[in-house]
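Database features (Swiss-Prot):
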- 72-201: domain 'SEC7' (DOMAIN)
- 259-376: domain 'PH' (DOMAIN)
- LYS268 to Ala: Abolishes phosphatidylinositol 3,4,5-trisphosphate binding (MUTAGEN)
- VAL274 to Gly: Increased phosphatidylinositol 3,4,5-trisphosphate binding (MUTAGEN)
- LYS278 to Ala: Strongly reduces phosphatidylinositol 3,4,5-trisphosphate binding (MUTAGEN)
- ARG280 to Ala: Abolishes phosphatidylinositol 3,4,5-trisphosphate binding (MUTAGEN)
- TYR291 to Phe: Abolishes phosphatidylinositol 3,4,5-trisphosphate binding (MUTAGEN)
Amino acid sequence: MEDGVYEPPDLTPEERMELENIRRRKQELLVEIQRLREELSEAMSEVEGLEANEGSKTLQRNRKMAMGRKKFNMDPKKGIQFLVEHELLQNTPEEIARFLYKGEGLNKTAIGDYLGEREELNLSVLHAFVDLHEFTDLNLVQALRQFLWSFRLPGEAQKIDRMMEAFAQRYCLCNPGVFQSTDTCYVLSFAVIMLNTSLHNPNVRDKPGLERFVAMNRGINEGGDLPEDLLRNLYDSIRNEPFKIPEDDGNDLTHTFFNPDREGWLLKLGGGRVKTWKRRWFILTDNCLYYFEYTTDKEPRGIIPLENLSIREVDDPRKPNCFELYIPNNKGQLIKACKTEADGRVVEGNHMVYRISAPTQEEKDEWIKSIQAAVSVDPFYEMLAARKKRISVKKKQEQP
């Protein structure tokens, strides 16, 4: 026994050497463990120091700013209110507009919704936001590209009208003499947006040529015609490069469902031979009705475009609170829709009508109201017709 450590007397020299090596290695490990303990203690002290620093005003401000952006993306009005209450944003149209224009971490759909509201503050922010855009010496398409990239244009007609009116005023202020009035700029802007859709939407088969585009815009310059070279340049620019529409999420459909017109659980009657009711999560947005198996699904099980469809209440002996989507004056054709099968294949729908049951009478009425609003006439065409009529009336009033 040596230093209180037991050592068997009958060990061979080789075994004694092995035992000595083990003891030495044990001592080295004990030293290493102690060193690691000291390093861990230092690291814990550093972590505690970092946690203490997180209590600093700068980090607290950054955290609250991130929280405010998140709130804005979910509810723009509440997000702005949160930032103002925490003194992260001044409650002035100019400061709010600058915050939206910079757009750091902001959802462009939410920006568009906020700018389109009719409240006095929102209207002032809209004009301050538009004033941050520099359109001097840009042709109309170039200016529209810049403007429409800074937010996502909302779907409501009145919101679009206010935003495009503000754009037309700003463009004419930056480029005096190009158009005789803001009405002309407004009408031509819509004509360009619709041209972009017609030329680049694969569902539009009848692509307008230059001559038709020129003919569409005759007489809009206070009764006179715009220079054909101007219209040709605008047409060529759109034909060669479509507008880039902001998408707040890159690779899936999530952005489509960010701010729906309506969403909720409904029962849908199947279109197969055996008619069964299935519970689905429905989302109404962008003039389409999407349905999912679960609220957490990123991809819908089915898509029902609402174009050319109507809606009506129906009685069903099996389910209460029913309504139907149908084609008016239908002569046996199926509704244009698609669904995803269990094996992932996308197939055409098999419905002449879609019968749906809501949980309550109140929810049924709300769904019918929302869907009726979604299947209304294209707001672009309504507003364009109204503005052209205004130009025509103004011209007649000016005639002796």
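Each residue's number is its place along the chain shown, starting with 1.
Note that Cβ sites are derived from N, Cα and C of the backbone, with glycine treated the same way.
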### Task
Give the residue from the mutagenesis positions LYS268, LYS278, ARG280 that has the most other Cβ atoms within 10 Å of its Cβ, counting over every protein chain displayed.
LYS268
### Message
Give me the CA-CA distance between TYR291 (mutagenesis position) and ARG280 (mutagenesis position), in Å, as a whole number.
### Response
6
#### Entry: Residue distribution over DSSP helix, strand and coil in the domain 'SEC7' (72-201)
91 helix, 0 strand, 39 coil
### Message
So if I draw a 10 Å sphere around the Cβ of VAL274 (mutagenesis position), how many other Cβ atoms end up inside it?
### Response
5
### Query
Looking only at the domain 'PH' (259-376), what are its DSSP counts of helix, strand and coil residues?
14 helix, 47 strand, 57 coil
### Query
Cα-Cα separation of ARG280 (mutagenesis position) and LYS268 (mutagenesis position), in Å?
7
### Message
Please report the Cα separation of LYS268 (mutagenesis position) and LYS278 (mutagenesis position) in Å, rounded to an integer.
### Response
5
